[in-house]
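Listed features, source Swiss-Prot:
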- 4-216: domain 'N-acetyltransferase' (DOMAIN)
- E29 to A: Reduces catalytic activity (MUTAGEN)
- P30 to A: Reduces catalytic activity (MUTAGEN)
- R138 to A: Reduces catalytic activity (MUTAGEN)
- S171 to A: Loss of catalytic activity (MUTAGEN)
- H206 to A: Loss of catalytic activity (MUTAGEN)
Amino acid sequence: MSAITIRAMTIGDYEEVEAFLAVHFFKQEPLMLIPQEDPKQSEVSSAEAELHRSLIPQDLSLVAVDGERIVGVVLAGELVPEDLEREYQEAEQKEITCLLDKIHKFLAGIERQANIFKHYGVERALYLYMLGVDVSIRRQRVGTRLVEATIELGRQRGFPVVTSTCSNQNSKRLMTALNMECILTKDYADYKDEHGEIVLRASEPHTSASVVAIRL
């Protein structure tokens, strides 16, 4: 029986969560490993860190802990239809200065196109924004347990749908194994700049992103 337990994330976890994600998410996520002309473009912006902090007070984010040590993280928050259009417009209008800007622009586009609200006929959803697991305990079902706990939390809080956008094949495989439906998949190669150059040159097999969801 695993000693790893799952509990609600608190604002007191914030600093440790950010340190954890720096190692176990941003240095592992295939999209973040795409080489950039300037290595500084791969750094995580303060705006991204502030987004993480802003989600915690919603009491929808979780941590997996082994004793006192965080070994897994889910950042999640409520999503409403207006968010899709607002985030898309913000991403379209924002000057791209780093790799995360490029990623956010692509993902905002696919989420707007998938439109899980229209797909399911609902007005709110629990959005699983980020899933990270300690690299030393991969394949011990910690990620699966975190997603299962997020789905159960969504059910308890009265959300009609839980959704996420999988940026790599590992997360897509994990979530579809939990009966999450794949609403839309788009290849990164379809995202090109004004010169026709591919913006996100992702490596196999992580060459597409997928919006997944489950009705509760």
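Using N, Cα and C of the backbone, Cβ positions are placed for all residues, glycine too.
Those substitutions? Not in this structure, it's all original residues.
Shown here: features listed in Swiss-Prot, placed on the structure.
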residue : record               : Cβ contacts under 8 Å, 6 or more apart
E29     : mutagenesis position : S167, N168
P30     : mutagenesis position : S167, N168, A202, S203, H206
R138    : mutagenesis position : none
S171    : mutagenesis position : L131, G143, S164
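In the predicted model, the domain 'N-acetyltransferase' (4-216) shows an average pLDDT of 93.
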